[in-house]
Amino acid sequence: MKVGIVGSGMVGSATAYALALLGVAREVVLVDLDRKLAQAHAEDILHATPFAHPVWVRAGSYGDLEGARAVVLAAGVAQRPGETRLQLLDRNAQVFAQVVPRVLEAAPEAVLLVATNPVDVMTQVAYRLSALPPGRVVGSGTILDTARFRALLAEHLRVAPQSVHAYVLGEHGDSEVLVWSSAQVGGVPLLEFAEARGRALSPEDRARIDEGVRRAAYRIIEGKGATYYGIGAGLARLVRAILTDEKGVYTVSAFTPEVEGVLEVSLSLPRILGAGGVEGTVYPSLSPEEREALRRSAEILKEAAFALGF
């Protein structure tokens, strides 16, 4: 099965590398305005496949996306140190106005998987530009934030992160909502499990974990300029869910008719992901404080998209 990636920068190339190592696709096509960059990444990643899986990785044009089941949209400008994801909006919306029509001309049946930041607003932009059913335009959303939340909880509790079920909702960014109230470990409510484990979560512990999740991207960008390994692996996992019709639940961003009274906004909620993209949304139980925080997050994203006319 073929997967396309538009944008061969750090996120696009990391995604291609993760796809190859995990053996998610049989063919990966990298498309970029800088053909030499795309070719260099494709050749380098191809040389890793003898140590992993038989995946054909190559550079191509938009026409080479024909037949792709999923296309990752990673084109855009990089986030600068200290710059919020929403400040990227104007620059990256202009890029998508050129990219989305060309992708759909070549691969009209593909699920569009948006990775460009600010990802929630860019998901809304891609949805409006594409005129596709809303489920076929999926943003990477808070999958990485959710993974960070689970990893930090697991570290505190000294359990495997795979046993932790906790979500980050709303914006992939400053207004994101860590859902503590419905978090579980091995099917046991989080606070109850923590007490039984002898690893109670004090207010200071919760503040430290919240800070660790919320500020992770800023710390990484300050240290090395960009984040790409984590999101590359996350995107590869979403592609696998689409190609295998997995119907797993992921906190991805998609157009949502209404959330907490805010209409027509793209943001992250737990969603069922399969061959057609988003096939359903699971609205979790939230505390009153979490509901209010989610409403505020939705309003921030709604205002940003509205300012662009989307």
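Quick reminder: no glycine exception, Cβ is built from N, Cα and C everywhere.
Don't look for the substitutions in this one, it keeps the originals.
If you look up Swiss-Prot, you'll see M10, V11, D32, Y62, G76, V77, A115, T116, N117, S140 marked as NAD(+) binding site. M10 (NAD(+) binding site) is surrounded by 19 other CB atoms, counting those within 10 A of its CB over all protein chains shown.
Among the sequence features in Swiss-Prot, the mutagenesis site L46 to E is noted as follows: Increases the thermal stability of the enzyme. In the absence of fructose 1,6-bisphosphate (FBP), the Q4(R) mutant exhibits a 4-fold increased Vmax value and a 5-fold increase of the affinity for pyruvate; when associated with D-47; K-155 and R-216. L46 (mutagenesis position) falls within a helix when secondary structure is assigned with DSSP. If you draw a 10 Å sphere around the CB of L46 (mutagenesis position), it holds 16 other CB atoms from the protein chains shown.
All protein chains included, H47 (mutagenesis position) registers 11 other Cβ atoms within 10 Å of its own Cβ. Mutagenesis annotation in Swiss-Prot: H47 to D, described as Increases the thermal stability of the enzyme. In the absence of fructose 1,6-bisphosphate (FBP), the Q4(R) mutant exhibits a 4-fold increased Vmax value and a 5-fold increase of the affinity for pyruvate; when associated with E-46; K-155 and R-216; the structure shown retains the original residue.
According to Swiss-Prot, the feature substrate binding site maps to Q79, R85, N117, P118, V119, D120, D145, T146, A147, R148, T227.
Quoted from Swiss-Prot, the note on the mutagenesis of R150 to Q is: Increases the thermal stability of the enzyme. In the absence of fructose 1,6-bisphosphate (FBP), the P2 mutant does not exhibit a markedly increased Vmax value, but shows a strong affinity for pyruvate, and additively increases the FBP-independent activity of the enzyme; when associated with L-197. Using a 10 Å radius centred on the Cβ of R150 (mutagenesis position) and all shown protein chains, the other Cβ atoms total 22. DSSP assigns R150 (mutagenesis position) to a helix in the three-state reduction.
The annotation that Swiss-Prot gives for the mutagenesis experiment R150 to Q reads: The strong stimulatory effect of fructose 1,6-bisphosphate (FBP) is abolished.
Annotation source Swiss-Prot lists beta-D-fructose 1,6-bisphosphate binding site at R150, Q162, S163, V164, H165, A166, Y167. Counting only same-chain residues six or more apart in sequence, none has a Cβ lying under 8 angstroms from the Cβ of Q162 (beta-D-fructose 1,6-bisphosphate binding site).
Where Swiss-Prot documents E155 to K as a mutagenesis experiment, the accompanying text is: Increases the thermal stability of the enzyme. In the absence of fructose 1,6-bisphosphate (FBP), the Q4(R) mutant exhibits a 4-fold increased Vmax value and a 5-fold increase of the affinity for pyruvate; when associated with E-46; D-47 and R-216. Sequence-distant neighbours of E155 (mutagenesis position): no residue of the same chain at least 6 apart has a C-beta under 8 Å from its C-beta. In the three-state DSSP scheme, E155 (mutagenesis position) is classed as helix.
DSSP gives H165 (mutagenesis position) a strand state. Here the residue is the original one, while Swiss-Prot reports the published mutagenesis H165 to F with the comment The strong stimulatory effect of fructose 1,6-bisphosphate (FBP) is abolished.
According to Swiss-Prot, the active site, proton acceptor annotation covers H172. Reduced to three states, the DSSP call for H172 (active site, proton acceptor) is coil.
Sequence-distant contacts (6 or more apart, same chain, Cβ under 8 Å) of R197 (mutagenesis position) comprise L157, R158, V159. Quoted from Swiss-Prot, the note attached to the mutagenesis of R197 to L states: Increases the thermal stability of the enzyme. In the absence of fructose 1,6-bisphosphate (FBP), the P2 mutant does not exhibit a markedly increased Vmax value, but shows a strong affinity for pyruvate, and additively increases the FBP-independent activity of the enzyme; when associated with Q-150.
In Swiss-Prot, a published mutagenesis experiment is listed as A216 to R, annotated Increases the thermal stability of the enzyme. In the absence of fructose 1,6-bisphosphate (FBP), the Q4(R) mutant exhibits a 4-fold increased Vmax value and a 5-fold increase of the affinity for pyruvate; when associated with E-46; D-47 and K-155. The Cβ of A216 (mutagenesis position) lies under 8 Å from the Cβ of D145, R148, T227, each of these being in the same chain and 6 or more residues away along the sequence. In the three-state DSSP reading, A216 (mutagenesis position) counts as helix.
Cβ neighbour density within 10 Å is lowest for A147 among the binding-site residues V119, A147, A166. Across the fold, the C-alpha of G76 (NAD(+) binding site) and the C-alpha of V119 (substrate binding site) stand 11 Å from each other. Comparing D32 (NAD(+) binding site) with L46 (mutagenesis position), their Cα atoms are 17 Å apart once rounded. The shortest Cα-Cα distance between S163 (beta-D-fructose 1,6-bisphosphate binding site) and any of the recorded positions N117, R150, H172 is the one to R150. Taking each of the binding-site residues Q79, N117, S163, T227 in turn and counting other Cβ atoms within 10 Å of its Cβ gives the largest count for N117. Checked against A115 (NAD(+) binding site), the recorded positions H47, H165, Y167 differ in C-alpha distance, with Y167 being the nearest.
Residues within less than 8 Å, Cβ to Cβ, of H165 (mutagenesis position) and separated from it by at least 6 positions along the same chain comprise R150, A183, Q184, V185.
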